[in-house]
Amino acid sequence: MGHGVEGRNRPSAPLDSQAAAQVASTLQALATPSRLMILTQLRNGPLPVTDLAEAIGMEQSAVSHQLRVLRNLGLVVGDRAGRSIVYSLYDTHVAQLLDEAIYHSEHLHLGLSDRHPSAG
């Protein structure tokens, strides 16, 4: 699969069932408000679990559980720093995916569209 939007490195072929399942798992991870809040906070930079929990107003154990799910899906990484684990987004693709989801939601809310003129 490729990377990008609007003609920039689009996938060269339709998704097969395995790739479709992987994409669905990623999108399911984004379908949980608490995970979106975590990813949005990490969009601003790496944080240890304690700071992340405080920033989004969740219990540390709940944040740790959600981070484990996000890590297993390849959306975040954790690096040990002394006795803490500092989490960050896996890469810029995760930030772009998050940005596009937020952008799309805002456009729907405002009744806007970025449809190409030939899209009818």
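Cβ coordinates are placed from backbone N, Cα and C, and glycine is handled just like the others.
Bear in mind that the values here come from a model prediction, so they are computed numbers and not experimental data.
Annotated Ni(2+) binding site per Swiss-Prot: D91, H93, H104, H107, in sequence order. DSSP assigns H104 (mutagenesis position) to a helical segment in the three-state reduction.
Sequence annotations record features per position, and here Swiss-Prot assigns domain 'HTH arsR-type' to 15-109.
Quoted from Swiss-Prot, the note attached to the mutagenesis of D51 to A states: Does not affect activity and regulation by metal ions. In this chain, no residue six or more apart from D51 (mutagenesis position) has a CB-CB distance below 8 Å.
When secondary structure is read from DSSP and collapsed to three states, D91 (mutagenesis position) falls in the coil class. Note on D91 (mutagenesis position): other Cβ atoms within 10 Å of its Cβ, all shown chains, come to 11. For the published mutagenesis D91 to A, Swiss-Prot gives the following note: No change in activity. Lack of regulation by metal ions.
Among the sequence features in Swiss-Prot, the mutagenesis site H93 to R is noted as follows: No change in activity. Lack of regulation by metal ions.
The number of other CB atoms found within 10 A of the CB of H104 (mutagenesis position), across every protein chain shown, is 12. According to Swiss-Prot, the mutagenesis experiment H104 to R carries this note: No change in activity. Lack of regulation by metal ions.
Packing around D114 (mutagenesis position) is summarised by its Cβ count: 9 other Cβ atoms lie within 10 angstroms of its Cβ, all protein chains included. A coil conformation is recorded for D114 (mutagenesis position) in the three-state DSSP classification, outside any helix or strand. Quoted from Swiss-Prot, the note on the mutagenesis of D114 to A is: Does not affect activity and regulation by metal ions.
Broken down by DSSP into helix, strand and coil, the domain 'HTH arsR-type' (15-109) contains 63 helix, 14 strand, 18 coil.
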